[in-house]
Amino acid sequence: MEQVSASIGNFTVDLFNKLNETNRDKNIFFSPWSISSALALTYLAAKGSTAREMAEVLHFTEAVRAESSSVARPSRGRPKRRRMDPEHEQAENIHSGFKELLTAFNKPRNNYSLRSANRIYVEKTYALLPTYLQLSKKYYKAEPQKVNFKTAPEQSRKEINTWVEKQTESKIKNLLSSDDVKATTRLILVNAIYFKAEWEVKFQAEKTSIQPFRLSKNKSKPVKMMYMRDTFPVLIMEKMNFKMIELPYVKRELSMFILLPDDIKDGTTGLEQLERELTYERLSEWADSKMMTETLVDLHLPKFSLEDRIDLRDTLRNMGMTTAFTTNADFRGMTDKKDLAISKVIHQSFVAVDEKGTEAAAATAVIISFTTSVINHVLKFKVDHPFHFFIRHNKSKTILFFGRFCCPVE
């Protein structure tokens, strides 16, 4: 489970960096858990170079290395390239890790909502291998649903969108557009995640006021700024000119972490140094409770909501997952024929943060077609300029949602 959480964390930073290349100074928000889950369900059927590329991009390769080094097992001289074959026993820990996380997230609870689901929509005339259906159910609880892509693609699209909308409490609507589902579509693999929780310590609505949010040194926009004074775990990174705060949700099973640069320099958002230095190892180290100090804080945090919808096809190709999108794609783990390729990877996400807490949801469809300083005084933590944030499942240390807030949405 820890290895899969680390894989998702490394993928989070890689994906953010790639999205940042074309979205500088813009808001970015996505669910690395949702994207990784949908792609892992696809990876379950991948073979050869298709599987190797997917494993590299999703950081499954490191997880397998970690597994093989922790289990003292003599090498039988198998060719190295076989190591990440999804049928190979050593890839099993990847899929088992996803199963454990899925079970942990979907555990019944009264205090907050966290759930995630997978589903396979398949053209009713297209035969999937029983082994694939069995494994996808075993590891991903993914039930196959037969639909009529061939002659009723629009009806199939609506059915998928309705399922996603239901799974996400209507926060993700119209995940798939008419252009996404065609008569040539054979398979759509979908993951949905929904999260809603109240803060452990809530903001008082009467203390919320209109204040400026600085977009740059000279530009600002008004926002509804929430305020409270309370004790929170804080990390101060003087050398890197930023500080981080952990805002726990009720029961402390999940937290939002906010990474805030000390200030904005001319012509920047203030996030540049942090983004240059950002790695998953550092993020894990910073968010370690042993690194953080319980501090009395005057916390100012804007109310905000973000929504995004992206086709990740080009992004994933640029990250190195190329073969899966071509006629050379090999998904013979799900069919006898070598006639399937991924045509799109659609991801839609939503987050809303207010005085009570946070609501966040996301869905991903893979469309397959033919040092800390101790502070004794009150620390001012005023989030009035661009920042990074992520929502983490604390026990497994899995990043469920990750984002950058640069600009308040009208």
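Glycine residues also receive a Cβ, built from the backbone N, Cα and C atoms like all the rest.
Listed in Swiss-Prot as a mutagenesis experiment, Arg78 to Gln is described as follows: Reduced interaction with DNA.
What Swiss-Prot says about the mutagenesis result for Lys99 to Gln is this: Reduced interaction with DNA; when associated with Q-107 and Q-109. Its own atom aside, the Cβ of Lys99 (mutagenesis position) has 16 Cβ atoms within 10 angstroms in the protein chains shown.
The Cβ of Lys107 (mutagenesis position) has 9 neighbouring Cβ atoms from other residues within 10 Å, across all protein chains displayed. Quoted from Swiss-Prot, the note attached to the mutagenesis of Lys107 to Gln states: Reduced interaction with DNA; when associated with Q-99 and Q-109.
The number of other Cβ atoms within 10 Å of the Cβ belonging to Arg109 (mutagenesis position), over all protein chains shown, comes to 12. A mutagenesis experiment is reported in Swiss-Prot for this position, Arg109 to Gln, and the note states: Reduced interaction with DNA; when associated with Q-99 and Q-107.
For the mutagenesis of Lys138 to Gln, Swiss-Prot gives this note: Reduced interaction with DNA. The structure shown keeps the original residue. DSSP assigns Lys138 (mutagenesis position) to a helical segment in the three-state reduction.
Every protein chain considered, the tally of other Cβ atoms within 10 Å of the Cβ of Arg214 (mutagenesis position) stands at 16. In Swiss-Prot, the entry for mutagenesis Arg214 to Ala states: Reduced interaction with DNA. The structure shown retains the original residue.
Here the residue is the original one, but Swiss-Prot notes a mutagenesis experiment at this spot, Thr358 to Arg: Strongly reduced inhibition of cysteine proteases. There are 22 other CB atoms within 10 A of the CB of Thr358 (mutagenesis position), with all protein chains counted.
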Candidate nearest Arg214 (mutagenesis position) in space, where candidates are the mutagenesis positions Lys107, Arg109, Thr358 and distance is Cα-Cα: Thr358
DSSP says Arg109 (mutagenesis position), in three-state terms, is coil
Among the mutagenesis positions listed here (Lys99, Lys107, Arg109, Lys138), which has the Cα closest to the Cα of Thr358 (mutagenesis position)? Arg109
Around Lys138 (mutagenesis position), which residues of its chain at least 6 apart sit with Cβ under 8 Å of its Cβ? Lys99
